[in-house]
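Scroll down for the structure; my scribbles are underneath it.
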Amino acid sequence: MSASILILATCHQVLADFNSYVVPQPHAQRDHRQDISQHYDYLMEENDEPLGRGAAPSKYRSSHGQAQHRPEMTESENFAQPNTESVFSSGGVDSYGETRDFLQFLRRIQYDHRQVPENEKGEATYVEVSVVVSNIRAVSEVTMDYALELFYRESWRDPRLQYDRKLFKNKTELALHESYTNFLWFPDTFVPNAIASKNPQRNSISHRSLLRLDETGKLLYSRRISLVCECTMDLTLFPFDKQLCKLGIESYGYTADHVVYKWSKGARTALELKKIRLPDFTIQEAYVTSQMESYATGNYSRLYVCFVFSRSSGFCFLQLIIPSTAVVITSWVSLWMETETEFQDMISIILAITFLIFSYNEMMPRVSYIKAMDIYLGVCFMIVFLSLIKLALVKYMRQKIMLTSDSGNSLREMSQMSTRQRLRARKTSNMNFRNNGGGSIPINEEHQQMLTVPNGEDKMANGDDKEANNNGKSHLSDMLEIRITQRTMHRFHWISQMLFFFGFVIFCLFYFLIYPNLHIVSVDPACDKNLAEWFADIY
């Protein structure tokens, strides 16, 4: 027991000695950041929305995390206050010393990020824009929009940011951290025809931006953007159509008197396309234009990126054109079938092409004009329907021919029976004459009538046959006004089949070779090729 107590006391003494020995921690970097952050009274934290028409006033976030209106600043403090905590915690591109020097430089020149840069001549600030399209994910005619991912780069000169390279270790260009976008003036660029923007979250791997400043005060800002933009389509020539989709770039709040956008020239081309493959379209052309847009608040400078998409008709051929053509050919084959189920087959064929038309309408947008595919499916449906009408006529002709044949057979049988009766009567009279020894014995009146009136009877029989035939002809002529024979039916059947076949072939040649060139596609004035400033290479 005493040994256990001694061991516990020894352990307690060792732990006490270890706690009393504290290794000093390197707090220099942390204290250095605290000193810099305490050097400023206010921390800037701007919203992502650019300053412009209808923009909310600038805000700063207090120590309690609540957004408050910025208090009035003295003249010496009227510049962009840096959020040093975000700068240093994220670890800028440059060293802490260079970052501190740039912050002191902004303080010394009393830089105000809310003020538009002013040139010496009082001209507007020119913003040079270049776009690199990395991917176009989808072009949808149902929702009439398209999705694309691009690298957007804009460059402008701010005379207030000119610096002496000696202040930054003789560097002619500074690579600034993306958090400096809160401290410098930026054009309030927006895309007028954008429906949605799927930008990645900040500080994520997919969200990166680039910010550079050279000694002349020229800024270069680049970032990755993902957009879904509307594209008004004309589907008159579907599936042989070409669609013109555009991407607008404009300042939201600054008129052309303050900010003018123009396409970049020189090392950074205005538009560049990576190797892009689309399932339903091919990019035929891509070019850029610029123009002025007038609003109630003034004139604004706008840039356009124009894409010309040519539809790949493979999907429509496999899903619509080939099945509808097969249905038409099947309707022709059923006309040559001599079965009682040919009408059921034709009804099934009509239901098949009707279902094909309904499924096509479900995948297309509701428009008020006729599309090229509507014409093709309509002609196929008309041919199948006319084939059904032709089948009914042929069946009617066949029944009439059978009725005519049956009536003729009955008349021939009646005439043959009367002829046999007359021959039998003649034979009986001759036998009676021989039995009388060839004398001139008068014969019975009945036999006399049968012997003396055979020619008249034959005439009457012939007259009855002619009358019956005339009655049959008049009855059929009342129905069809022509004499229907087996030859007539086969001739009608053959001629109609040839008309269907050659008519459909001529229609297909006209539809695929001539019709796509008859329609004149209207050109958007904003994407007039004659005004294009740059054409991108298509890979």
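Cβ atoms are placed via backbone N, Cα and C, with glycine included.
Residues as originally present; substitutions not included.
On its own chain, SER140 (mutagenesis position) has TYR146 as residues at least 6 apart in sequence with a Cβ closer than 8 Å to its own Cβ. Record note (Swiss-Prot), mutagenesis SER140 to Phe: In n2570; Defective enteric muscle contraction. The unchanged residue is displayed.
PRO187 (mutagenesis position) falls outside any helix or strand according to DSSP and counts as coil. In the shown protein chains, 25 other C-beta atoms lie within 10 A of the C-beta of PRO187 (mutagenesis position). Annotation of the mutagenesis experiment PRO187 to Ser in Swiss-Prot: In n2676; Defective enteric muscle contraction.
For MET233 to Ile, Swiss-Prot lists a mutagenesis experiment annotated as follows: In n2641; Defective enteric muscle contraction. DSSP assigns MET233 (mutagenesis position) to coil, not to a helix or a strand.
Same-chain residues at least 6 positions away in sequence with a Cβ under 8 Å from that of ASP280 (mutagenesis position) are, in sequence order, VAL139, ARG311, SER312, PHE315. Here Swiss-Prot notes a mutagenesis experiment, ASP280 to Asn, with the remark: In sa6; Defective enteric muscle contraction and shortening of defecation cycle. Reduced fatty acid uptake by intestinal cells.
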Q: Please report the number of other Cβ atoms within 10 Å of the Cβ of MET233 (mutagenesis position).
A: 22
Q. Between PRO187 (mutagenesis position) and MET233 (mutagenesis position), what is the CA-CA distance rounded to a whole number of Å?
A. 31
